[in-house]
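Peer 1: Quick one: structure below, then a few questions.
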Amino acid sequence: MVVPLKRIDKIRWEIPKFDKRMRVPGRVYADEVLLEKMKNDRTLEQATNVAMLPGIYKYSIVMPDGHQGYGFPIGGVAAFDVKEGVISPGGIGYDINCLAPGTRVLTEHGYWLKIEEMPEKFKLQRLRVYNIEEGHNDFSKVVFVAEREVGSEEKAIRIVTESGKVIEGSEDHPVLTPEGYVYLRNVKEGDYILVYPFEGVPYEEKKGVILDESAFEGEDPQVVKFLRERNLIPLQWKDPKVGILARILGFALANGYISENDNLTFHGKEEVLREVRKDLEELGIEAIVAEEDKLKVTSREFAFLLEKLGMAHDSIPEWIIEGPLWIKRNFLAGLFGANGSIVEFKGDVPLPITLTHSRELLNDVSRILEGFKVRAKIKMGKNGSYQLVIEDEDSIRNFLGRINYEYDPEKKARGLIAYAYLKFKELMKGNLMTFEEFARDRGYEGGFVAEKVIEVKSVKPEYDKFYDIGVYHSAHNFIANGIVVHNCGVRLIRTNLTEKEVRPRIKQLVDTLFKNVPSGVGSQGRIKLHWTQIDDVLVDGAKWAVDNGYGWERDLERLEEGGRMEGADPEAVSQRAKQRGAPQLGSLGSGNHFLEVQVVDKIFDPEVAKAYGLFEGQVVVMVHTGSRGLGHQVASDYLRIMERAIRKYRIPWPDRELVSVPFQSEEGQRYFSAMKAAANFAWANRQMITHWVRESFQEVFKQDPEGDLGMDIVYDVAHNIGKVEEHEVDGKRVKVIVHRKGATRAFPPGHEAVPRLYRDVGQPVLIPGSMGTASYILAGTEGAMKETFGSTCHGAGRVLSRKAATRQYRGDRIRQELLNRGIYVRAASMRVVAEEAPGAYKNVDNVVKVVSEAGIAKLVARMRPIGVAKG
């Protein structure tokens with residue numbers, strides 16, 4: 001989607017209501033550098049989709065640190081009417097569930113790739129998906145390939161089906177069953193799951209050029225220009241378009257012709273030509289249905305291209321014969337889709353599959369089929385025509401499982417179910433059902449088949465990473481090993497110490513923090529609560545922590561919402577979420593979560609800084625962590641619930657990730673209660689970490705944190721949260737549910753929600769930078785209330801994925817570079833240091849400058865790091 005932008009001023013941009021589904025415009029806060037980064041992913045498209053949701057007020061907003069998220073952009077803000085609007089987990093914060101490395105993913109061209117190969121080599125490749133609503137397989141481009149660390153105590157689930165298909169992934173990864181999606185952990189032996197029976201072929205890489213401009217010497221220059229504009233020349237072996245061209249050429253040799261005036265026409269059934277047209281459109285070629293059984297290509301240039309690729313000959317072109325197996329497979333599937341016979345059975349025995357054409361071409365086809373272990377004979381018919389015949393059962397099975405048909409939906413679906421049946425025959429002894437019985441009992445539209453699960457195991461992963469793929473298609477699934485698969489915050493603690501006092505002991509201090517505050521992937525807290533004991537934490541948040549000795553009573557005055565959202569309901573949180581959260585309470589986690597010892601090195605507003613208790617040269621500590629696995633599980637649980645409910649409420653669904661329900665619905669209110677519980681867990685978590693930070697300072701400096709070191713909390717802000725607030729819209733006060741995803745509340749002076757000790761100057765806003773760069777403290781403003789529902793940015797925002805960062809940076813080198821700059825880093829692994837390299841993030845100075853110039857937050861102070869502890 002190309003999203004138009006209208007410049008308002010130097011740092012404000014508007015996404016106009018260019019799509020009739022948009023209820024409001026989009027508003028983007030960014031300079032030109034930051035905006036260009038947003039254009040490189042789906043940030044602006046996601047903001048456009050948010051603008052389509054019911055009950056939205058004013059704008060769909062993107063902060064300068066905005067980047068692509070799940071459903072909503074990270075750095076996105078949207079306010080919905082509490083009566084007419086919606087609530088969406090994707091607008092508050094959500095991650096992904098994943099599959100094991102080595103999992104094979106099926107592409108549109110019929111070859112498999114390992115899921116971990118996708119990010120580097122095949123990000124432009126389209127994948128096969130199951131279009132649930134229309135009941136057939138389809139193709140989709142990839143939105144993202146994501147990865148995450150496997151937790152130290154995390155288990156994976158491995159399931160095996162009766163035909164030997166295996167899938168292994170995180171416990172929360174969904175697979176498709178006849179009744180809908182089910183988490184891997186909930187699959188039981190004897191259950192049925194949906195599989196895509198096609199086996200396909202391995203990928204073979206071939207380098208070089210198939211066709212370049214020299215092939216068109218003497219032709220009209222417009223032909224070359226047309227083809228170059230559509231990236232159809234030069235045509236290289238590695239180009240994903242080659243597979244499409246191979247199957248179109250196969251179809252054209254049987255059911256296409258080029259007229260004397262260079263018009264290209266395909267003929268066939270309407271549903272077949274519809275599929276051909278989709279492939280043509282993917283190449284940028286327009287085609288129109290001239291009659292019920294004819295599809296005409298409007299460009300003579302494409303006809304010239306097919307001629308050069310071999311359509312004018314009565315034999316298979318050399319480039320197909322010389323090509324890798326997957327290219328041959330696409331050519332043959334297009335050819336048999338056009339003119340091959342549909343597979344039929346007599347009881348449990350398959351009848352021969354035939355193809356009628358010239359003897360020369362059939363001889364070529366027979367030779368190519370041998371590479372797929374398919375034996376064929378060529379026979380002469382009564383009328384002098386020639387027929388290729390595949391008649392032995394092994395060859396029929398290999399043809400259906402490795403080649404099959406393209407373009408003809410009926411042939412393809414029946415061929416897939418037939419292949420599954422022939423595999424089923426091998427496994428069954430006696431009492432064998434006929435093919436037609438099997439198709440009725442196990443077959444689904446599109447050629448999908450229900451297979452019984454014969455083994456389910458919980459296993460300890462022998463690998464470090466899980467992977468997942470996001471696709472653009474609304475089906476939001478992909479074929480993996482033949483199976484269809486489918487609140488955070490920041491706290492700032494001040495001290496009375498100066499850099500001069502801390503610098504000599506910075507290594508000892510950071511090492512002590514690292515020792516006392518559990519961190520790392522799957523890290524567990526120092527206290528041991530059973531999952532049945534955390535309901536009080538979910539209700540009382542930071543108050544529970546203080547009541548249990550983790551902090552001081554006055555801490556609660558300095559936390560957003562007092563560290564406790566009213567209305568949290570532990571009953572709305574699943575047992576699984578509690579089981580994930582309980583052992584992690586009081587731990588930092590990994591990735592971009594951190595403890596950072598900082599020095600206030602610049603004061604922009606002395607009056608406000610004084611109110612916040614800050615001075616130049618002062619040492620402060622910043623804590624960034626959230627609700628850990630509990631918060632993720634809450635979002636995951638309710639996404640599934642809402643996906644089932646959304647059709648009931650007839651809510652627009654512009655993006656599969658952007659699931660939502662009416663805020664006042666039963667599902668909406670229950671999710672809001674669960675989200676509050678997750679937020680309370682996060683506040684309790686940061687409160688416990690604060691207690692251990694104070695203990696660490698006491699251990700190193702031998703001084704009392706309260707009486708000597710003055711280690712008060714400056715403030716604690718949430719940046720993945722939904723809140724019911726009152727705001728002014730078009731001169732009227734309205735109640736809204738504000739979604740802040742990777743965005744921070746920024747209330748102005750005088751607002752009743754701002755703590756009394758800061759009410760004269762405005763709410764503190766904490767903006768962490770990336771590792772090794774500055775962080776900022778700002779103050780909320782009236783400008784934020786007027787423009788952004790009292791919201792501003794939350795940090796620097798990534799520009800490189802974690803995988804890309806590890807390819808570009810080495811953790812040990814980054815750590816040494818930071819040490820050379822006077823920043824000591826202690827991390828659970830050097831990989832995390834590489835993932836969090838400063839270059840993996842946007843320039844936080846630019847981000848803060850934009851919000852300051854926009855007047856949606858006011859600069860107060862800048863802090864630079866001198867010590868970092870990371871999980």
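From the backbone N, Cα and C atoms, a Cβ is placed for every residue, glycine too.
Original residues fill every noted site, and no substitution is shown.
In Swiss-Prot, a published mutagenesis experiment is listed as Asp65 to Ala, annotated Abolishes formation of guanylylated RtcB intermediate. The domain 'DOD-type homing endonuclease' annotation in Swiss-Prot covers 248-374 and is backed by sequence analysis. Look at Swiss-Prot and you will find Cys488, His624, His719 tagged as Mn(2+) 2 binding site, backed by experimental evidence. Summarising the annotation, Swiss-Prot assigns GMP binding site to 592-596, 719-720, 768-771, Ser775, 794-797, Lys870 and lists experimental evidence as the type of evidence. For the mutagenesis experiment Phe594 to Ala, the note given by Swiss-Prot reads: Abolishes tRNA ligation activity in vitro. Can be rescued in presence of archease (PH1536). The active site, GMP-histidine intermediate annotation in Swiss-Prot covers His794 and rests on experimental evidence. Here the residue is the original one, while Swiss-Prot reports the published mutagenesis Arg798 to Ala with the comment Impaired formation of guanylylated RtcB intermediate. For the mutagenesis experiment Arg802 to Ala, the note given by Swiss-Prot reads: Impaired formation of guanylylated RtcB intermediate.
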Peer 1: Out of His719, Asn720, Ser770, His794, point to the one nearest Phe594 (mutagenesis position) in space (Cα versus Cα); all of them are binding-site residues in the record.
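Peer 2: Ranked by Cα distance from Phe594 (mutagenesis position), first place goes to Ser770.
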Peer 1: Name the residues of the same chain, 6+ apart in sequence, whose Cβ is under 8 Å from the Cβ of Ser770 (GMP binding site)?
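Peer 2: Once residues fewer than 6 apart are set aside, Ser770 (GMP binding site) is near Gly795, Ala796, Glu836, Ala837, Pro838, Ala840, Tyr841, Val844.
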Peer 1: Specify the count of other C-beta atoms within 10 Å of the C-beta of Phe594 (mutagenesis position).
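Peer 2: Step by step: centre on the Cβ of Phe594 (mutagenesis position), count other Cβ atoms within 10 Å, giving 26.
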Peer 1: Averaged over the whole of the domain 'DOD-type homing endonuclease' (248-374), what is the pLDDT?
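Peer 2: Summing pLDDT over the domain 'DOD-type homing endonuclease' (248-374) and dividing by its length gives 93.
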Peer 1: I'd like to confirm something. Which of the binding-site residues, Leu595, His624, His719, Asn720, His794, has a Cα closest to the Cα of Asp65 (mutagenesis position)?
Peer 2: His794
Peer 1: In whole Å, note down how far the CA of His794 (GMP binding site) lies from the CA of His719 (Mn(2+) 2 binding site).
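Peer 2: On Cα coordinates alone, these residues lie 7 Å apart.
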Peer 1: Counting other Cβ atoms within 10 Å, pick out the least crowded of the binding-site residues His624, His719, His794.
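Peer 2: Lowest Cβ count within 10 Å among the binding-site residues (His624, His719, His794) is His624.
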Peer 1: So how many of the residues in the domain 'DOD-type homing endonuclease' (248-374) end up helix, strand or coil by DSSP?
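Peer 2: For that range the per-state counts are 67 helix, 26 strand, 34 coil.
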Peer 1: Measure the Cβ-based neighbour count of Asn720 (GMP binding site), defined as the other Cβ atoms within 10 Å of its Cβ.
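Peer 2: Within a 10 Å radius of the Cβ of Asn720 (GMP binding site) lie 27 other Cβ atoms.
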Peer 1: Which is it, of Asp65, Leu595: the one of these recorded positions whose Cβ has the most other Cβ atoms within 10 Å?
Peer 2: Asp65
Peer 1: For Ser770 (GMP binding site), which of the three DSSP-derived states applies: helix, strand, or coil?
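Peer 2: Its secondary structure by DSSP: coil.
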Peer 1: Need the DSSP three-state call for His719 (Mn(2+) 2 binding site) to compare against my parser.
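Peer 2: DSSP call for His719 (Mn(2+) 2 binding site): coil, neither helix nor strand.
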Peer 1: Let me know the DSSP-derived helix, strand or coil state of His794 (GMP binding site), please.
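Peer 2: Looking at the DSSP assignment, His794 (GMP binding site) belongs to neither helix nor strand, so coil.
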Peer 1: Using Cα coordinates, what distance in whole Å links Leu595 (GMP binding site) and His624 (Mn(2+) 2 binding site)?
Peer 2: 7
Peer 1: Do you know offhand how many angstrom separate His624 (Mn(2+) 2 binding site) and His794 (GMP binding site) by C-alpha?
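Peer 2: A Cα-Cα distance of 11 Å.
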